[in-house]
Amino acid sequence: MVVTLDGEILQPGMPLLHADDLAAVRGDGVFETLLVRDGRACLVEAHLQRLTQSARLMDLPEPDLPRWRRAVEVATQRWVASTADEGALRLIYSRGREGGSAPTAYVMVSPVPARVIGARRDGVSAITLDRGLPADGGDAMPWLIASAKTLSYAVNMAVLRHAARQGAGDVIFVSTDGYVLEGPRSTVVIATDGDQGGGNPCLLTPPPWYPILRGTTQQALFEVARAKGYDCDYRALRVADLFDSQGIWLVSSMTLAARVHTLDGRRLPRTPIAEVFAELVDAAIVSDR
C-alpha cells in the first residue's frame, strides 16, 4: 500500500514513479523505515528529524513535516485495519524527475520480512569488512554524505551478498584505521563491564561523528537504558573490543536487536543479558507513546 503526501491511497499495481524519476535512475533521494507495532508507527518524530537532516545533507527541499505526519497516520491506520501483523513503513523522498520537477514523496507499508523475524529470534553471524574510510572520513570528506540515509544502497546490498557467500548473515564495517563503524543497515551496540564493576553492564556504540548514520533505535535505547540505571556511552571501539564484550547487537528500527552469535567465524559465548537487552529495545521502540 502507498500513500502520497496528498493523502491519496494507491493500491499495489497502480503506477507511481515516472521512468526518469531520480530515485530510480540515480538513487538520488533519502528514506526512512519505521516499524508499525501494536497499532502505531514507532518513533515517528525521531525518523522525521533524521529524514529532515538527510534531506538537508542532500540539498533537497525541506520536508513538509505536517504532510508527512498525516501520510504516516493514514498509512498506519489502513495497515492496522487490514491486519494485526507488524508492518514495515517506509518514507521515500527523491529529487523528482530528471528533467526537473517537484520532489517525489510517498509512504509505503509492507509486511515485515521473514529475515527480520529470524534475526530477532536467532541472532546472526557477522563478518567484519573494511569500509574504505578512516574514522574521521565524515569530516574530511563531507561529500560522501555518510551520515545521510540515502536511497543509494547498492554498496550496502552488495556487501550483504558478499557476506552471504562467506556463510554470514550480516556485516560490521570497520574503518581503514581499525575502528568499528556500523552495519550496512544497523547500529553496533556492545555490552561491557560497568566502570564500577558489578551491577548493570555498560552499553557502548561508536561515536556519532564517525562516518556513520545516527541510529534512531540506538538513541531511544540509550534513553530507556539510562532511566533504568545502565551506563551508556559513545566510544571508539576496535574489533578486539567486540570479542572482549559481554555481547554484540546490530540494532535497527525493523530488526530491533539482532544478537551477533558468531563473528568472523568465531562462535561467541551466550551473553547473560540477551533477554534483558531485547526487553530494553522493545521498550525503547515505543518510548514515544
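Glycine too: its Cβ is placed from the backbone N, Cα and C atoms.
A quick note: this is a predicted structure, and the numbers were derived from the prediction, not measured.
Non-local neighbourhood of TYR153 (pyridoxal 5'-phosphate binding site): GLY27, each in the same chain, at least six residues away, with C-beta under 8 Å from its C-beta. Look at Swiss-Prot and you will find ARG50, TYR153, THR216, THR217, SER253 tagged as pyridoxal 5'-phosphate binding site.
Sequence-distant neighbours of SER252 (2-oxoglutarate binding site) (same chain, six or more apart, CB under 8 Å from its CB) are GLY183, ARG185, SER186, THR187, GLY215, THR217, ALA258, listed in sequence order. The 2-oxoglutarate binding site annotation in Swiss-Prot covers SER252, MET254, THR255.
Neighbour list (ARG26 (mutagenesis position), Cβ cut-off 8 Å, at least 6 residues apart, same chain): ARG95, GLU98, SER152. Mutagenesis annotation in Swiss-Prot: ARG26 to Ala, described as Decreases kcat of both reactions; the structure shown retains the original residue.
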> What same-chain residues, at least 6 away in sequence, bring their CB to under 8 Å of the CB of MET254 (2-oxoglutarate binding site)?
Replying inline: THR33, LEU35, ALA88, VAL112, VAL116
> Taking the Cβ of ARG50 (pyridoxal 5'-phosphate binding site) as reference, which residues of that chain separated by at least 6 in sequence fall under 8 Å from it?
Replying inline: GLU32, LYS149, ARG214, THR216
